[in-house]
Structure formats: structure tokens, C-alpha cells
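One structure, as C-alpha cells, below. Some questions next.
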Amino acid sequence: MQPVRFGSPWIMAIGLVLLLLAFVSAGKSRQRSPANCPTIKLKRQWGGKPSLGLHYQVRPIRYVVIHHTVTGECSGLLKCAEILQNMQAYHQNELDFNDISYNFLIGNDGIVYEGTGWGLRGAHTYGYNAIGTGIAFIGNFVDKLPSDAALQAAKDLLACGVQQGELSEDYALIAGSQVISTQSPGLTLYNEIQEWPHWLSNP
């Protein structure tokens with residue numbers, strides 16, 4: 001049996017196969033890479049207090065419920081943190097909630113703030129807290145839209161949630177006003193989200 005020499009056709013063929021496999025593997029890795037998740041400030045970063053009770057959500061989550069906070073708007077950690085701290089205190093102390101009621105909140109500069117996050121139930125929408133993620137835009141959006149940065153951050157958060165397995169790939173997007181007695185997320189924002197993917201007109 002002749003020894004295999006460097007530069008022989010066999011070595012060259014094996015090298016080409018390995019090179020091809022490397023390209024295929026790299027392509028698959030790029031396809032599996034997570035979406036560009038938005039900047040998310042964790043609860044400890046905005047000065048949030050620990051939850052008073054731990055009620056976990058079953059994931060992947062089936063519903064996303066959009067709200068607005070009916071507060072002033074904010075940009076930047078300092079201003080948004082003040083609003084969030086006051087909101088959490090009101091929800092825990094006055095409404096007897098375990099935590100701030102929303103899973104995520106979005107400032108007008110497009111920064112996302114962790115509320116109860118993906119893992120814990122919020123208290124945003126009766127009947128949907130255990131099966132839905134509540135996302136609230138900080139501000140009042142009856143007569144106007146959130147900024148483009150805030151809207152894009154919400155879309156990026158949803159795409160990121162699907163990529164990471166937190167949201168079901170066929171999740172349904174709804175407004176709070178569709179399922180409970182509230183004007184949230186405000187008429188103008190309500191009209192906007194009807195054009196988003198996964199919108200469910202009759203929940």
C-alpha cells in the first residue's frame with residue numbers, strides 16, 4: 001500500500017471537503033445568531049426593589065399585551081428611573097401588587113427597562129398575566145405616537161424574545177383595551193400596533 005503524500009489528490013480532496021464543511025457551518029451559525037436585542041436596563045440598574053412574590057410564567061409565552069403608563073414621558077436613565085421607582089412603589093404599596101405591573105417598559109429614547117422580565121408574571125392585564133407579557137410605553141399616547149426609537153425598541157424586543165425562546169413563534173399581539181376595561185395603550189398607539197406582525201384583532 002502506497003503512503004499518502006502531501007500534495008496528493010486525496011489530501012487535496014479532503015482539504016476541499018473540510019473547507020466546504022467550514023463554510024456551511026459558518027452559514028448555519030449566522031442563521032442561528034440572535035436578533036439585535038435592544039438595550040435593556042435591568043431592575044437593579046434603575047433602582048427597582050425586589051418582587052414581593054415569585055409567580056413564574058410558562059414559556060414560551062403566547063400573548064403580548066401593549067399598554068401605556070399614562071405618566072410623563074422620559075428619556076435617559078435618571079428621569080426614567082424616577083418614574084419607574086414611583087410606579088413600583090404605587091403598585092406594591094397602594095395596589096398590593098407583588099411588583100411593578102409590567103414585564104417591560106420603554107422610554108422615549110428607545111431604552112427598554114426590565115419590570116418583571118420574561119420569567120415572572122406581571123399584573124398588567126386580568127386574565128392574561130400568566131400567559132402574556134405586558135409591554136408598556138412610558139407616557140400617554142392617546143393623541144400621539146411614541147418616538148420612532150421607542151417603537152423600534154418594542155419591535156426589536158419582540159424579535160429578540162422569539163429568538164431566545166421566551167415568546168412563542170406564533171405569539172398573538174393585542175392591546176390592553178381589547179380585553180379589559182381600559183383605554184390603554186391610547187387610541188393613537190392602538191391604531192399603530194394593528195399594523196404590526198402577529199396582531200390579533202379578536203382575542
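Think of each number as a place in line: the chain as shown, counted from 1.
Using the three backbone atoms N, Cα and C, a Cβ is placed for every residue, glycine included.
What you see is the original sequence, not a version with the noted changes.
Below are the features listed in Swiss-Prot for this protein:
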- C37 to A: Does not affect activation of Toll pathway (MUTAGEN)
- 59-186: domain 'N-acetylmuramoyl-L-alanine amidase' (DOMAIN)
- H68 to A: Abolishes L,D-carboxypeptidase activity on DAP-type PGN (MUTAGEN)
- C74 to A: Abolishes activation of Toll pathway (MUTAGEN)
- C80 to Y: In seml; induces susceptibility to Gram-positive bacterial infection (MUTAGEN)
- S101 to A: Increases PGN-binding and activation of Toll pathway (MUTAGEN)
- T182 to Y: Abolishes PGN-binding and activation of Toll pathway (MUTAGEN)
- S184 to A or C: Abolishes PGN-binding and activation of Toll pathway. Abolishes L,D-carboxypeptidase activity on DAP-type PGN (MUTAGEN)
Rounded to a whole number, how many Å is the Cα of C80 (mutagenesis position) away from the Cα of C74 (mutagenesis position)?
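Rounded to a whole number, the Cα-Cα distance is 5 Å.
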When the number of other CB atoms within 10 A of each residue's CB is tallied over all shown chains, which of the mutagenesis positions T182, S184 has the maximum?
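Counting Cβ neighbours within 10 Å, the top one is S184.
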Just to be sure I understand the packing, how many Cβ atoms besides its own are within 10 Å of the Cβ of C74 (mutagenesis position)?
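That number is 23.
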Within a 10 Å radius of its Cβ, which of these mutagenesis positions (C37, C80) has the fewest neighbouring Cβ atoms?
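Least crowded of the mutagenesis positions C37, C80, by Cβ count within 10 Å, is C37.
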Any idea what DSSP makes of S184 (mutagenesis position), helix, strand or coil?
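Once the DSSP labels are grouped into three classes, S184 (mutagenesis position) ends up as coil.
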Of C37, H68, S101, which mutagenesis positions come within 10 Å of S184 (mutagenesis position), going by C-alpha to C-alpha distance?
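Near S184 (mutagenesis position), where near means Cα within 10 Å, the mutagenesis positions are H68.
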Cα distance, S101 (mutagenesis position) to T182 (mutagenesis position), nearest Å?
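Cα to Cα, T182 (mutagenesis position) and S101 (mutagenesis position) are separated by 15 Å.
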At the Cα level, what's the spacing in Å between C37 (mutagenesis position) and C74 (mutagenesis position), rounded?
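Taking the Cα atoms only, C37 (mutagenesis position) lies 21 Å from C74 (mutagenesis position).
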